[in-house]
Amino acid sequence: MSQAIPSSRVGVKINEWYKMIRQFSVPDAEILKAEVEQDIQQMEEDQDLLIYYSLMCFRHQLMLDYLEPGKTYGNRPTVTELLETIETPQKKLTGLLKYYSLFFRGMYEFDQKEYVEAIGYYREAEKELPFVSDDIEKAEFHFKVAEAYYHMKQTHVSMYHILQALDIYQNHPLYSIRTIQSLFVIAGNYDDFKHYDKALPHLEAALELAMDIQNDRFIAISLLNIANSYDRSGDDQMAVEHFQKAAKVSREKVPDLLPKVLFGLSWTLCKAGQTQKAFQFIEEGLDHITARSHKFYKELFLFLQAVYKETVDERKIHDLLSYFEKKNLHAYIEACARSAAAVFESSCHFEQAAAFYRKVLKAQEDILKGECLYAY
């Protein structure tokens, strides 16, 4: 009878697997995952290590869903199914395993655009952070927290965390994708501060790095973020130019990104009064929405149709704003209500315009109240 493989040896291999996941190296991660699964069949009994393995399967699938949304991998369980396997023993977990369980669950909630839920899990994970000794893992924590607070428009808190993450990533060349993503978050925060001149250099640096590593997805995302920055600064011409560049790369290389790009392009054209051209891109965007993960962008396209068609669909606008309210997406409420108000104001429907401007003010108040998310 062959001797059982020590669980410590399998644990080392799981650590290597996680390293490849954090580097977004799918082929290497797949190879190590298969090796770990084979070793576990011959491993000595170790319940903690099996939990660690389950957590890493969950994290592996989160990576795949981010890089290749909608793609299936044989009979593998989905993220939702994997979530059930890691939730069951959670109350028994301590230390590093508890940290991973909470941190990965926060990442899942973030991907579902449940940002308040995500921050709640990250805050619980932070209590276990003293058990984390690896610098890259600390950078991962700061990056994900910064990302969540950015989406909740808690700009100062986001900037505090992202600078800590970037300081680590920049010293590790293998983590160039996380460096690019960190530059995105910094630029987004500068945009929220309305310092557009400070945002663009970070986005251009991200684009240059993405081109250096020849990563089509992040080339497209960099172009998209540059376009969004120009749009926020009011430079419609430069925004449209970069949206179209992002759309070209997306159509050719990363089609799952196309609805997001076309939404940004459509909205900019609508605000610039080029609604006929915008509605062509809206139709193209809706045609590309098949996966459940794009439901959010379907709602946004429907919002544009409701606001900018010849007869404004006020009820539909209110329904969509209610959808955003349920998800605490106050920044989206602010931007969408502002667009609706501007359209009503331009057609001299001042009562409706005033009602939507009040929603803008309410959303701004809710964003400021969001500071309670990180009050201890």
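In case you wondered, yes, glycine gets a Cβ from its N, Cα and C as well.
This is the original sequence, none of the listed changes applied.
According to Swiss-Prot, the mutagenesis experiment Q47 to N carries the annotation: Loss of phosphatase activity in vitro. Displays reduced activity in vivo. Q47 (mutagenesis position) counts 10 other C-beta atoms within 10 Å of its own C-beta, drawing on all protein chains shown.
According to Swiss-Prot, the mutagenesis experiment L50 to A carries the annotation: Decrease in phosphatase activity in vitro. Displays reduced activity in vivo. DSSP assigns L50 (mutagenesis position) to a helix in the three-state reduction. Annotation for L50 (mutagenesis position): same-chain Cβ neighbours under 8 Å, separated by at least 6 residues, are I40.
Quoting Swiss-Prot on the mutagenesis of Q90 to A: Displays wild-type activity in vivo.
Just so you know, the Cβ of L96 (mutagenesis position) picks up 18 other Cβ atoms within 10 Å once every protein chain is counted. Among the sequence features in Swiss-Prot, the mutagenesis site L96 to A is noted as follows: Displays reduced activity in vivo.
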Problem set entry | Conformational class of L96 (mutagenesis position) under the three-state DSSP mapping | helix
For this session: Compute the C-alpha separation of L96 (mutagenesis position) from Q47 (mutagenesis position), stating it in Å without decimals.
Result: 14
